Amino acid sequence: MAAETLLSSLLGLLLLGLLLPASLTGGVGSLNLEELSEMRYGIEILPLPVMGGQSQSSDVVIVSSKYKQRYECRLPAGAIHFQREREEETPAYQGPGIPELLSPMRDAPCLLKTKDWWTYEFCYGRHIQQYHMEDSEIKGEVLYLGYYQSAFDWDDETAKASKQHRLKRYHSQTYGNGSKCDLNGRPREAEVRFLCDEGAGISGDYIDRVDEPLSCSYVLTIRTPRLCPHPLLRPPPSAAPQAILCHPSLQPEEYMAYVQRQADSKQYGDKIIEELQDLGPQVWSETKSGVAPQKMAGASPTKDDSKDSDFWKMLNEPEDQAPGGEEVPAEEQDPSPEAADSASGAPNDFQNNVQVKVIRSPADLIRFIEELKGGTKKGKPNIGQEQPVDDAAEVPQREPEKERGDPERQREMEEEEDEDEDEDEDEDERQLLGEFEKELEGILLPSDRDRLRSEVKAGMERELENIIQETEKELDPDGLKKESERDRAMLALTSTLNKLIKRLEEKQSPELVKKHKKKRVVPKKPPPSPQPTEEDPEHRVRVRVTKLRLGGPNQDLTVLEMKRENPQLKQIEGLVKELLEREGLTAAGKIEIKIVRPWAEGTEEGARWLTDEDTRNLKEIFFNILVPGAEEAQKERQRQKELESNYRRVWGSPGGEGTGDLDEFDF
């Protein structure tokens with residue numbers, strides 16, 4: 001094939017380059033088998049051309065492809081200096097010989113390996129047996145593959161000449177005169193090869209494989225850490241392939257035309273960048289001066305500003321109520337510009353700040369919310385005193401009646417109003433959180449949205465704790481109220497907090513968002529989604545993400561499971577499904593991936609489930625679990641694709657460049 005032919009010619013030129021300087025100086029050249037055994041070469045055809053005939057270096061060779069495209073290939077420096085580096089190795093080995101290193105295996109237990117029907121038993125220095133096992137018992141005849149005869153002698157000068165054992169780095173023993181073979185009538189025989197395995201541990205001898213290259217002639221490969229101290233059997237350090245870099249070689253006029261085209265494209269790109277930079281200050285100046293675009297989705301600027309102000313006001317004042325203790329439904333508000341102006345007349349300064357505030361990141365949005373909360377708290381009294389003031393201002397006709405009535409009548413009226421408020425309490429909470437979710441939907445990424453939810457949740461908890469403390473003071477200023485009344489009030493506030501937190505954690509369904517746009521009223525319960533079935537192809541891949549945190553010596557293990565509505569979980573499921581479909585893989589059963597890292601400071605709710613680095617590496621982790629080494633194979637396929645594309649390219653005059661025939665080309 002074309003690539004093999006090109007690589008073979010390059011290797012031939014490489015050997016010629018190694019031999020030629022020695023022959024010119026009167027030396028004797030030789031083919032270095034050790035170099036071919038221990039060095040690996042890889043060819044890289046680069047897309048960047050060079051001007052031909054400019055390099056006079058001795059390590060550059062000229063080759064031509066099947067499409068008549070010429071290349072200048074530079075040999076790696078490791079190939080030139082390989083022999084000199086080998087001569088500068090460590091001094092001769094002074095430790096025990098190979099037979100002495102293996103002698104402890106004589107007293108060790110025999111090694112066993114089961115392959116298909118047969119079980120093989122190797123006893124060092126004695127024999128090799130083959131038999132069938134059932135229920136830990138030998139069934140049938142026991143065959144002898146051979147008895148110990150001899151071992152390879154590393155001190156024999158004749159044996160050294162073969163170089164076979166040294167190149168492949170193994171020690172061998174010969175076993176013969178075994179049971180008679182039914183196929184050829186000769187006794188069975190076997191060769192046992194011992195290789196170093198540094199990862200096997202102490203006494204980690206094992207039979208790696210059993211082969212039968214010829215009838216009744218066997219080869220057993222045994223890996224052991226006992227041979228690793230010997231330099232002749234220690235595996236060489238793994239090294240990346242030595243790259244042979246090949247650049248397309250162009251004629252001077254072709255190369256100058258290529259350089260001119262590159263310069264023109266660079267000038268065009270620089271011109272576009274300059275135009276964008278010139279437009280940048282104009283855009284930002286319009287934003288800072290408060291100039292809004294004319295097209296605002298069919299709505300007037302006053303109306304949009306009113307909506308923004310209402311939304312932020314709802315976020316910062318969730319306890320504000322309308323006259324009579326009832327909240328004004330969203331659909332009953334006057335949507336006209338005049339009504340919007342009158343409704344937002346008080347916080348005009350706040351509204352102007354919103355117009356000129358530039359939100360560049362989720363962190364800016366969070367800081368902005370905190371500023372709004374702080375400013376609102378400074379400009380109004382505490383929550384415990386706010387409601388009576390509003391009632392006094394909005395319902396002046398009821399105040400005389402309350403003053404004239406007795407305290408019991410007043411308490412009854414307040415209880416009736418509280419009951420009316422409770423009916424719309426859940427609906428108002430869902431409406432508030434729904435508006436908040438809808439505003440953030442187009443601003444934040446899924447990961448940033450989760451972090452913002454957790455921070456808003458923590459802020460709500462702090463606010464409601466203050467409410468509970470103030471309520472306790474109002475209910476029992478002198479310590480005379482009953483304990484049951486105080487507990488009942490705290491229970492009601494805690495229930496409200498739990499509802500808000502639960503709604504904050506849940507993600508609204510698309511049907512719920514459409515309801516918001518039409519009526520701006522959220523139903524009490526979203527319709528339950530149909531349970532996925534195993535036959536549904538969309539739900540054949542299910543991912544569960546669980547976070548475990550080990551506490552102190554007196555604390556239990558904290559277990560948190562990611563909700564199905566979390567967008568990050570949907571992203572992970574899509575990633576796994578795409579990977580399985582593309583590679584044609586099946587994950588039978590369950591696959592468990594553990595990511596261990598130091599626990600970040602903060603609460604469990606505030607900490608992120610997966611970091612950005614974990615999400616990026618999850619694909620590679622999952623790929624390597626299903627198919628060990630498959631990720632490297634995918635990278636190699638991509639490299640091979642680029643290599644073929646560069647090899648097919650035929651350089652020529654401007655506009656005359658083309659590619660080779662895709663059908664006849666094959667790597």
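Placed from the backbone N, Cα and C atoms, the Cβ positions cover glycine too.
Annotated features, as they stand in Swiss-Prot:
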{"type": "DOMAIN", "residues": "108-230", "note": "domain 'MRH'"}
{"type": "BINDING", "residues": "Trp117, Trp118, Gln130, Asp182, Arg188, Glu212, Tyr218", "note": "mannooligosaccharide derivative binding site"}
{"type": "MUTAGEN", "residues": "Arg188 to Ala", "note": "Loss of glycan-binding activity and partial inhibition of ERAD of the misfolded glycoprotein NHK. Reduced interaction with SEL1L not confirmed in"}
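Taking the features listed in Swiss-Prot, we show where each one sits on the structure.
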| residue | record | DSSP class |
| --- | --- | --- |
| Trp117 | mannooligosaccharide derivative binding site | coil |
| Gln130 | mannooligosaccharide derivative binding site | strand |
| Asp182 | mannooligosaccharide derivative binding site | coil |
| Arg188 | mutagenesis position | coil |
| Glu212 | mannooligosaccharide derivative binding site | strand |
| Tyr218 | mannooligosaccharide derivative binding site | strand |
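Under DSSP, the residues of the domain 'MRH' (108-230) split into helix, strand and coil as follows: 14 helix, 67 strand, 42 coil. Put plainly, the binding-site residues Asp182, Glu212 were compared by Cβ crowding within 10 Å, and the winner is Glu212. Listed binding-site residues: Trp117, Trp118; maximum Cβ neighbour count within 10 Å falls on Trp118. Trp118 (mannooligosaccharide derivative binding site) and Arg188 (mutagenesis position) have their C-alpha atoms 16 Å apart, to the nearest angstrom.
Between the alpha carbons (Cα) of Tyr218 (mannooligosaccharide derivative binding site) and Arg188 (mutagenesis position) lies a span of roughly 8 Å. A distance of 11 Å separates the Cα atom of Gln130 (mannooligosaccharide derivative binding site) from that of Arg188 (mutagenesis position). Taking the Cα atom of each, Trp117 (mannooligosaccharide derivative binding site) and Arg188 (mutagenesis position) are about 18 angstrom apart. Counting only residues at least six positions away in the same chain, the Cβ atoms of Leu143, Tyr144, Leu145, Gly146, Gly178, Ser179, Lys180, Cys181, Cys216, Ser217, Tyr218 sit under 8 Å from the Cβ of Arg188 (mutagenesis position).
On the 0 to 100 pLDDT scale, the model's mean across the domain 'MRH' (108-230) is 86.
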